[in-house]
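The block underneath contains the structure these notes are about, expressed in structure tokens.
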Amino acid sequence: MNPIVVVHGGGAGPISKDRKERVHQGMVRAATVGYGILREGGSAVDAVEGAVVALEDDPEFNAGCGSVLNTNGEVEMDASIMDGKDLSAGAVSAVQCIANPIKLARLVMEKTPHCFLTDQGAAQFAAAMGVPEIPGEKLVTERNKKRLEKEKHEKGAQKTDCQKNLGTVGAVALDCKGNVAYATSTGGIVNKMVGRVGDSPCLGAGGYADNDIGAVSTTGHGESILKVNLARLTLFHIEQGKTVEEAADLSLGYMKSRVKGLGGLIVVSKTGDWVAKWTSTSMPWAAAKDGKLHFGIDPDDTTITDLP
């Protein structure tokens, strides 16, 4: 089985020209990290975790150190990870003061009998596991302070659009043993209510992985994704004989028509077919397979290069 990793950097509005190159570099870095793990014989779970950690560590993306701020000006992060081999999974929500929520989600998967920990319980577990705590203000960037100020101003003027300031990072992978996995991480929505939890940590919505079908990681308007169970819906269509591209189009189309939700997703099937699809304006993504790196941000704009 030829290994593959696909990553995304969130589906939302247009990305400014001054950010595109930095976003490009971040996506390539994450895909290269994930693929490097697979090429050395690592598992799909290792690969998706490694790729997402790279994105959480990049302030260009809405996860980890680039997370957007809630209405109190604080960072609250959500993340989940799933192993398609045995459907084991781990998730955390509303976590603060840690650099990499996806690592904590994996600890939930491997070190507890549970699938999901939140808020204070997740924080207590992180401390028990020796996860380093960092000051919350270290996760707050000037860019996200300005985004929060702008959102509050526009909300006061009743000009806000709940689907414009979105962002998530995610990865799916297929390893040489035929195992699939997904990982998804986010800071949520700008100016969200304290305690708001979106789709990213929710199995079946923010992602899903099953060796019998494939793996999906989603992005977009979290409430809409939750309502249609976007990740599992996409895998359902694959179960019914649809190609990965057809399945992605069907599920995203249903979310748009049924609840007017915009978003995107990445998919890898158990046979190694993959796709990146979105209905939002843009979605940075990258895929690494067979020594080639595929990358795009806007529709009909894909580049293919050799991997180092």
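Cβ coordinates come from backbone N, Cα and C, glycine included.
Although substitutions are noted, the structure shown does not include any of them.
Counting every protein chain shown, the Cβ of Thr168 (mutagenesis position) has 34 other Cβ atoms within 10 Å. One mutagenesis experiment catalogued in Swiss-Prot, Thr168 to Ser, is accompanied by this note: Strongly reduced enzyme activity.
Sequence annotations record features per position, and here Swiss-Prot assigns active site, nucleophile to Thr168. According to DSSP, Thr168 (mutagenesis position) is assigned to coil rather than to any helix or strand.
The annotation substrate binding site is assigned in Swiss-Prot to Arg196, Val197, Gly198, Asp199, Thr219, Gly220, His221, Gly222. Shown in sequence order, Asp78, Thr186, Gly188, Ile189, Gly206, Gly222, Glu223, Ile225, Leu226 are the residues of the chain, 6+ apart in sequence, with a C-beta less than 8 angstroms from the C-beta of Gly198 (substrate binding site). Taken residue by residue with DSSP, Gly198 (substrate binding site) is part of neither helix nor strand, so it is coil.
Looking at Thr219 (substrate binding site) and Thr168 (mutagenesis position), their Cα atoms lie 6 Å from each other. The closest partner of Thr168 (mutagenesis position) among the binding-site residues, by CA position, is Gly220; the full candidate set was Val197, Asp199, Gly220.
In the three-state DSSP assignment, the secondary structure recorded for Gly220 (substrate binding site) is strand. Sparsest Cβ environment among the binding-site residues Arg196, His221 (other Cβ atoms counted within 10 Å): Arg196.
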